[in-house]
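**Q** Below you'll find the structure I mean.
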Amino acid sequence: MTETVTDQGKQRSSKLQKNEAAKDEQVEGKGKETLESGTDKSAEQNSSLLVGQPDVIDNDNVQTVDDFKNLMYKMQETRRAIVFALLNEKDLTKDDVEILKRAYEKLTDNQTHSFQREMCTLTTKLSVNIGDETRGLEKDLKYLDALMNIRREEPNLLWPIIMSRVDLFSILANYHPKGKETFLKEYEDTVKFLKTFISSEAITGKKPIFITDWDGTMKDYCSQYATNLQPVYSAVGMTRFAASFTRISAVLTAGPLRGPGILDLTAMPIDGPVMFSGSWGREWWLSGKRVVHQDGITDEGFNALQRLDDEMKDLLHTSDYAPFALVGSGVQRKVDRLTLGVQTVCHHVTSELSNRYQMAVKERMHRVDPNSQILVFDPSTELEVEVVAHNSGIIWNKGNGVERLIKSLGDSLQSPGKILICGDTLSDIPMVRQAVKQNPDGVLAIFVGAKMSLREEVKQVIGDESRCCFVSCPDVIHAAMSQILNEHCIGK
């Protein structure tokens, strides 16, 4: 087993990972939507991405796919600036908030109906579900408006005091998929649960460890992975919670670090108290460098994947296949594979177009690997395919990612001290198992939106139902973290 440290731009890759847990996360992460009260649910469930027949079209007044992505990424840069200001006692600029308002106005103009936004490429019109992007901005604007109102009334107050006076629960409760009453019950239970987690420092003398999945756990699912962007309120709360109450906090996701990946999509400081990983913990961003665990990966496999990634960028920018950049997983360059979205949850890409796209992918694979000795085309689910580099048979899961992080940091999961693992699918169970193996009585787990079978598995692995907590959506956790921080601030 080897570990390499490289600059951000350099990448490695790895093995054929036929892992049911990983598949579980990929299937659920495709375009699953968290539906909230007050929205047109039927429209969202029946629409995701509608791709028209290729033809030369009139693009007047219709936003292009590239324009949409550029709008969202520039808006996310502004979110990061706002988060930085709030965390470092800087003034918020009116311009920054206005940028978010203008982005929201753009997303809700007459090109959008019931969260379906009409867009185009050079030859194709399409309709994209932007419900998650819109709601995230809506919640942020309410949150920032509350902060700014208090700041105007009492300009000498520090941001933590101002934040403690904002009722985040009331802002988020209306968006809970099961209503306010359920939100309140889950919120109260989660506040108590998190208090148990952070109180362990007083008993053991060590701050606890917090490790979490991302999509579906700390961030609502989005129809487009490429624009699954973290809101301000979430970024501020997670960063402050990690800094105040934990000695290690980490996000461990199946997606990549870059390209886009978690480092592009988060609004948290990437070199702050929360660390980030991609590819099931095969790649980490630590101390400003990309750390890659390349077990079983050959140089030939890495090079072939890198060349295919370049081929895919060319394919999406110079053909009728541009819409596939926004189909589910889009194009994700992971350590050992490329994950490619080929269909939406609601099957709004025609079979003919999806098949043509997959044939185009195979043709690009042949350019890179003409003898089919390095790359494997794996139609892993009906929603996505994977192009995987041949490997030495090593099976990697998120538990391995946790193990490598702790080893890299020179720390331990063993007692004394508590560990909180958060997830939402079977692919997150290996993180729980890894922690329980090292610290049987010190592991707590929060799982989001889990089916009964998954809940039972979590309880069985933990071995103590009182150390398990289940909620319906990520916002419950964010509201609970906010309350813990508010009480901590008032206590000071």
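Note that Cβ sites are derived from N, Cα and C of the backbone, with glycine treated the same way.
Because the structure is a prediction, the values reported are computed rather than measured.
Mutagenesis annotation in Swiss-Prot: Asp213 to Ala, described as Loss of catalytic activity; the structure shown retains the original residue. Per Swiss-Prot, the feature Mg(2+) binding site maps to Asp213, Asp215, Asp424. Looking at Swiss-Prot, you'll find the mutagenesis Asp215 to Ala noted as follows: Loss of catalytic activity. The active site, proton donor/acceptor annotation in Swiss-Prot covers Asp215 and is backed by an author's statement. Annotation of the published mutagenesis Tyr221 to Ala in Swiss-Prot: Reduces catalytic activity; the original residue is retained in the structure shown. Recorded in Swiss-Prot as a mutagenesis result, Ser329 to Ala carries the remark: Reduces catalytic activity. Listed in Swiss-Prot is the mutagenesis experiment Gln332 to Ala, annotated as follows: Strongly reduces catalytic activity. What Swiss-Prot records for Gln332, Arg333, Lys334 is substrate binding site. The annotation that Swiss-Prot gives for the mutagenesis experiment Lys334 to Ala reads: Strongly reduces catalytic activity. Quoted from Swiss-Prot, the note attached to the mutagenesis of Asp336 to Ala states: Strongly reduces catalytic activity. While the structure shown retains the original residue, Swiss-Prot records the mutagenesis experiment Glu386 to Ala with this note: Reduces catalytic activity.
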**Q** Among the recorded positions Gln332, Arg333, Lys334, Asp336, Asp424, report those whose Cα falls within 10 Å of that of Asp213 (mutagenesis position); none is a fine answer.
**A** Asp424
**Q** May I ask for the distance between Glu386 (mutagenesis position) and Asp215 (mutagenesis position), taken between their Cα atoms and rounded to an integer number of Å?
**A** 19
**Q** Can you name the residues of this chain that are 6 or more positions from Gln332 (mutagenesis position) yet have a C-beta less than 8 Å from its C-beta?
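**A** When sequence neighbours closer than 6 are ignored, Gln332 (mutagenesis position) has Tyr225, Gly255, Pro256, Gly259, Gly261, Leu338, Thr339, Leu340 within Cβ distance under 8 Å.
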**Q** From the centroid of the CB atoms of Gln332, Arg333, Lys334, the recorded substrate site, which same-chain residues not already listed sit within 8 A by their CB, in sequence order?
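**A** Sorted by sequence, the hits are Gly255, Pro256, Gly259, Gly261, Gly278, Ser279, Asp309, Val331, Val335, Arg337, Leu338, Thr339.
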**Q** For Tyr221 (mutagenesis position) and Asp215 (mutagenesis position), determine the Cα separation and express it in whole Å.
**A** 6
**Q** I'd like the number of other C-beta atoms within 10 A of the C-beta of Tyr221 (mutagenesis position), please.
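**A** So the Cβ neighbour count for Tyr221 (mutagenesis position) comes to 22.
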**Q** Once the chains shown are all counted, how many other Cβ atoms turn up within 10 Å of the Cβ of Arg333 (substrate binding site)?
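**A** Summing over all protein chains shown, Arg333 (substrate binding site) has 25 other Cβ atoms within 10 Å.
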**Q** Which recorded positions are spatial neighbours of Asp215 (mutagenesis position) here, meaning Cα within 10 Å, out of Ser329, Arg333, Lys334, Asp336?
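**A** Of Ser329, Arg333, Lys334, Asp336, within range: none.
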